[in-house]
Amino acid sequence: MGDRERNKKRLLELLQAAGTGNGHCADCGAADPDWASYKLGVFICLHCSGVHRNFPDISKVKSVRLDFWDDSMVEFMTHNGNLSVKAKFEARVPTFYYVPQASDCLVLKEQWIRAKYERQEFMAEKAVSPPGDREGFLWKRGRDNSQFLRRRFVLLSREGLLKYYTKEEGKTPKAIINIKDLNATFQTEKIGHPHGLQITYRKEGQTRNLFVYHDSGKEIVDWFNALRAARLQYLKLAFPDLPESELVPLITRNYLKQGFMEKTGPKHREPFKKRWFALDPQERRLLYYKNPLDAFEQGQVFLGSNEQGYEVWEGLPQGIRGNRWKVGLTVITPERKFVFTCPTEKEQREWLESLRGVLSSPLSPLHLLTTSAKSG
């Protein structure tokens with residue numbers, strides 16, 4: 001066996017070695033990484049390796065299976081490995097900081113990787129402090145048109161408020177948003193920008209959507225994590241008895257599923273109309289919009305639990321036919337049946353799986369607090 005094959009075999013054994021963490025990407029957690037940084041000593045996935053290529057002074061990558069590895073490189077990988085290197089570069093990641101997963105957008109992964117290895121923000125000797133107040137300009141989509149305009153945003157973390165102004169030196173904010181009602185989620189495809197962020201909050205019983213971006217990836221991710229820090233501060237005050245580990249999933253959330261379906265009205269005789277749907281698992285709401293970038297939803301369906309009589313059925317009620325799309329599903333609530341059609345069987349399966357996941361899960365502490373506050 002030549003050096004090439006012998007070293008490839010050693011690397012593949014390292015990927016499987018127990019207690020190393022090498023079986024998942026060191027940066028996003030994707031399973032079965034087949035690339036590695038021989039300068040840092042970590043195994044990474046193909047997508048994250050593309051980010052590493054952007055700073056060759058700090059990281060240099062090779063394919064585990066396709067590239068040639070000399071003995072010294074393999075020795076370096078053997079003496080390091082994912083868990084060992086993560087212990088160094090992720091020693092002090094703040095609780096509020098969003099650590100991206102494999103399914104997250106590129107800007108989150110890129111800034112996480114740069115923060116770790118290039119800026120070395122999370123080393124043991126670095127002091128960790130919350131971002132605090134923040135002020136700056138973001139490009140915001142107009143409520144009634146598709147034009148993005150430069151707007152000044154101000155985050156007051158201690159007061160738990162986010163404000164934005166239409167005039168750069170304006171004294172009166174266009175909106176004052178309470179952090180307790182705020183969510184932020186990257187929606188790059190929907191917004192059509194690689195740094196696109198969707199901020200939502202409750203306004204007069206509806207969900208107001210703000211679509212923003214910044215030309216700098218670092219700037220938009222810093223804004224995102226500053227909002228998360230303010231959210232965590234609020235949650236600690238709202239739930240003083242809950243451990244931080246239970247609060248972290250409540251800081252911000254992504255939609256469980258989004259996409260187009262067609263819906264009919266409460267009598268099931270109304271014409272089916274195409275709408276954009278977004279499933280919010282934490283607030284247990286299925287929101288629908290005329291268009292994906294609308295400022296407000298047209299309506300929503302609250303999703304309780306199976307124990308409360310909420311169900312989702314595959315298919316349409318007998319005698320009901322969709323408009324263009326023939327496959328569908330029916331959501332049963334104590335008040336009525338909601339009937340939807342899906343463009344494909346794949347979409348139908350994904351909606352059924354997502355909806356059933358919400359209906360089978362217990363209500364979160366945040367939702368229980370919101371419900372008790374409303375009933376009180």
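From the backbone N, Cα and C atoms, a Cβ is placed for every residue, glycine too.
At each noted position, the model has the original residue.
The domain 'Arf-GAP' annotation in Swiss-Prot covers 9-130, and the record cites sequence analysis as its basis.
The domain 'PH 1' annotation in Swiss-Prot covers 131-232.
For the domain 'PH 2' (254-360), the mean pLDDT of the prediction comes to 95. According to Swiss-Prot, the domain 'PH 2' annotation covers 254-360, on the basis of sequence analysis.
Under mutagenesis, Swiss-Prot gives R151 to C with this note: Almost complete loss of InsP4 binding. Around the Cβ of R151 (mutagenesis position), the number of neighbouring Cβ atoms within 10 Å comes to 22.
Neighbour list (R275 (mutagenesis position), Cβ cut-off 8 Å, at least 6 residues apart, same chain): F260, M261, E262, K263, Y288, Y289, K290, Q298. For R275 to C, Swiss-Prot lists a mutagenesis experiment annotated as follows: No loss of InsP4 binding. Almost complete loss of InsP4 binding; when associated with C-151.
According to DSSP, the domain 'Arf-GAP' (9-130) comprises 45 helix, 11 strand, 66 coil.
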